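Listed in Swiss-Prot:
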VARIANT   Ile181 to Met  In strain: CB4853 and CB4858
VARIANT   Lys238 to Asn  In strain: Bristol N2, CB4855, CB4857, CB4858 and KR314
VARIANT   Ser246 to Ile  In strain: CB4854
Amino acid sequence: MILVLLMVILMMIFIVQSIAFITLYERHLLGSSQNRLGPTKVTFMGLAQALLDGVKLLKKEQMTPLNSSEVSFLLVPGISFVVMYLEWFTLPYFFDFISFEYSVLFFLCLIGFSVYTTLISGIVSKSKYGMIGAIRASSQSISYEIAFSLYVLCIIIHNNVFNFVSKFNLSLLIIYIPFLIMVIAELNRAPFDFSEGERELVRGFNVEFARVAFVLLFLSEYGSLIFFSVLSSAMFFKFSIFMAFSIFSLLIFIRSSYPRYRYDLMMSLFWFKLLPISLIMLCFYAVIFYY
């Protein structure tokens with residue numbers, strides 16, 4: 001029991017430390033894409049930039065809006081962080097000390113629940129910008145989650161288990177591109193970052209959050225980004241650090257290269273293109289592996 005608790009604490013420290021350096025890496029890549037250096041002034045090559053940014057955030061003042069509560073401002077980001085943290089326990093072969101049989105179903109429950117934290121955070125902020133961002137995130141989640149679940153079901157049929165299996169699946173590569181598009185939508189990253197549209201929503205659902213609350217939302221966002229990079233590497237390419245790093249870099253380059261998609265085109269893409277493709281692929285894998 002003590003060993004399991006120690007492993008859980010160490011994993012949390014590992015995730016937080018990874019986020020600190022991954023954000024620095026993202027800023028350098030975004031700087032390179034725009035022909036600038038990125039953060040390089042704080043210590044050697046800017047390595048302490050993320051740590052000092054965190055200290056600066058914690059020193060900010062939290063202004064709680066009228067008709068809202070301070071408890072909800074900490075509770076909702078805390079739940080968001082816990083959901084992100086629980087996602088890591090579904091990874092294959094990495095955390096066997098608490099592994100369980102139906103990790104894929106647990107994973108689908110978590111990503112379905114994660115949108116509620118975004119919705120509630122927009123509601124408790126008592127801001128029209130936060131509310132619009134939360135509604136956008138909810139409608140976006142409804143549009144892609146059905147197709148995303150069907151793609152995950154294709155993986156279950158292929159592997160014949162309800163766990164994520166870490167191996168190189170050549171026959172699964174045909175669904176990797178639509179799966180990656182769904183992952184980008186799940187992460188609310190560009191070009192599907194409608195819940196955080198700066199031009200029309202200031203900051204989106206988290207516009208009123210600061211200090212610890214904003215840090216928890218930030219950690220949950222980038223923790224999920226790292227998680228999906230590792231998960232994609234494990235499911236499609238037999239997990240390697242290089243492939244996980246490459247997928248993460250690809251997600252950053254997509255952010256730096258593509259403008260925000262139009263909202264109606266995003267809905268059309270998920271409902272009229274990716275959803276029918278997911279149904280066809282599900283039937284294809286069912287026929288191939290069961291008949």
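In case you wondered, yes, glycine gets a Cβ from its N, Cα and C as well.
In this structure the noted substitutions are not present, so the sites keep their original residues.
Since we're looking at a predicted model, the values are computed, not measured.
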Rounded to the nearest Å - Cα separation of Ser246 (variant position) and Lys238 (variant position): 13
Cα-Cα distance linking Ile181 (variant position) and Lys238 (variant position), given in Å to the nearest integer: 20
Chain-internal residues, separated by at least six, CB under 8 A from Ile181 (variant position): Leu269, Leu274
Local backbone state of Ser246 (variant position), from DSSP in three classes: helix
